[in-house]
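Pasting a structure here, questions to come.
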Amino acid sequence: MSRKKMGLLVMAYGTPYKEEDIERYYTHIRRGRKPEPEMLQDLKDRYEAIGGISPLAQITEQQAHNLEQHLNEIQDEITFKAYIGLKHIEPFIEDAVAEMHKDGITEAVSIVLAPHFSTFSVQSYNKRAKEEAEKLGGLTITSVESWYDEPKFVTYWVDRVKETYASMPEDERENAMLIVSAHSLPEKIKEFGDPYPDQLHESAKLIAEGAGVSEYAVGWQSEGNTPDPWLGPDVQDLTRDLFEQKGYQAFVYVPVGFVADHLEVLYDNDYECKVVTDDIGASYYRPEMPNAKPEFIDALATVVLKKLGR
């Protein structure tokens with residue numbers, strides 16, 4: 001039986017490939033407005049603090065490659081071909097769709113490397129992909145909208161949290177707080193009934209219950225530099241408040257809204273949150289990110305096949 005050929009569009013935020021890319025990358029995020037010199041320097045300093053340009057670009061490539069390979073191994077009806085489409089740097093989402101079209105792909109499935117749906121992120125990625133496909137004609141894209149509740153994905157984090165708690169000294173384990181977080185978005189998304197905040201709360205509940213952790217809280221991180229109010233509480237403020245209320249000896253951070261080691265995790269968690277835990281005299285823990293680990297790739301493959309009714 002011959003296999004059907006299908007495009008696998010893997011979308012992500014994107015990251016600079018080298019230091020010279022930082023300004024144009026930041027300008028794209030700011031919708032064509034160049035950043036002020038001090039804003040640009042601040043971003044460069046953050047990258048410098050994590051040891052240079054974030055590994056995200058390489059990790060995204062590995063995730064897409066491994067997902068293609070795994071999908072082609074676990075079923076025999078479809079041959080998937082992966083294409084990477086990024087929001088803020090090349091290859092842009094439109095570039096990936098054009099590449100699929102050029103390769104004669106007529107059907108594709110898309111997945112965003114962000115587990116929770118929001119109008120601000122996932123919906124805009126899928127919209128860009130579908131608009132480009134319609135413009136070119138002859139290409140239909142089926143889009144995954146969210147996958148935070150995929151049992152295999154939840155299990156990935158449950159296992160990491162259990163390992164982290166098992167590694168703690170007993171006195172810390174009995175006095176630890178789990179903080180589950182995602183990228184903050186402007187508060188106005190709530191006016192449109194955006195499910196994003198509820199999905200993060202559901203994620204936190206699934207992970208905490210699965211790991212047998214009763215002391216947990218939900219926080220937001222990495223908010224943008226705009227005058228609008230953003231979803232809170234911020235993880236750093238939350239850490240201080242929880243410490244003042246209960247005097248926790250250890251904080252465990254699970255940035256479940258992210259799937260890879262990049263600036264938001266390596267700087268906003270591993271540096272900024274650790275500054276807070278050091279200041280209050282508590283221990284800092286942050287389990288390993290999914291990156292391209294086999295159990296995470298298997299979770300994504302399961303999500304894709306379920307979306308296609310297989």
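Placement of Cβ uses the backbone N, Cα and C atoms for every residue, glycine included.
Feature list, courtesy of Swiss-Prot:
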- Tyr13, Arg31, Gly32, Arg33, His183, Lys188: N-methylmesoporphyrin binding site (BINDING)
- Tyr13, Arg30, Arg46, Tyr47, Ser54, Tyr125: Fe-coproporphyrin III binding site (BINDING)
- Glu20, Arg46, Asp268, Glu272: Mg(2+) binding site (BINDING)
- His183, Glu264: Fe(2+) binding site (BINDING)
- Tyr13 to Met: Changes the metal specificity of the enzyme. Can insert Co(2+) into protoporphyrin IX at a higher rate than the wild-type enzyme, but loses the ability to insert Cu(2+) and Zn(2+) (MUTAGEN)
- Tyr13 to Phe: No change in activity (MUTAGEN)
- His183 to Ala or Cys: Loss of activity (MUTAGEN)
- Glu264 to Gln: Retains 21% of activity (MUTAGEN)
- Glu272 to Ser: Abolishes the effect of Mg(2+) (MUTAGEN)
Do any residues at least six apart in sequence from Tyr125 (Fe-coproporphyrin III binding site), in the same chain, have a Cβ closer than 8 Å to its Cβ, and if so which, in order?
Met11, Gly85, Lys87, Ile93, Ser110, Val112
Among Glu20, Arg33, His183, Lys188, Glu264, these being the recorded positions, pick the one whose CA is nearest to that of Arg46 (Fe-coproporphyrin III binding site).
Glu264
Tell me the Cα distance separating Tyr13 (mutagenesis position) from Gly32 (N-methylmesoporphyrin binding site), rounded to the nearest angstrom.
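For Gly32 (N-methylmesoporphyrin binding site) versus Tyr13 (mutagenesis position), the Cα atoms are 16 Å apart.
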Around His183 (mutagenesis position), how many other CB atoms lie within 10 A of its CB?
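For His183 (mutagenesis position), the count of other Cβ atoms within 10 Å is 24.
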Under DSSP, is His183 (mutagenesis position) part of a helix or a strand, or is it coil?
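Once the DSSP labels are grouped into three classes, His183 (mutagenesis position) ends up as strand.
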Indicate whether Tyr13 (mutagenesis position) is helix, strand or coil by DSSP.
coil
Could you check which of the recorded positions (Arg33, Tyr47, Lys188, Glu264) sits closest to Glu272 (mutagenesis position), going Cα to Cα?
Glu264
Taking the Cβ of Glu264 (mutagenesis position) as reference, which residues of that chain separated by at least 6 in sequence fall under 8 Å from it?
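Those within reach of Glu264 (mutagenesis position), by Cβ under 8 Å and sequence separation of 6 or more, are His183, Gln221, Ser222, Pro255, Phe258.
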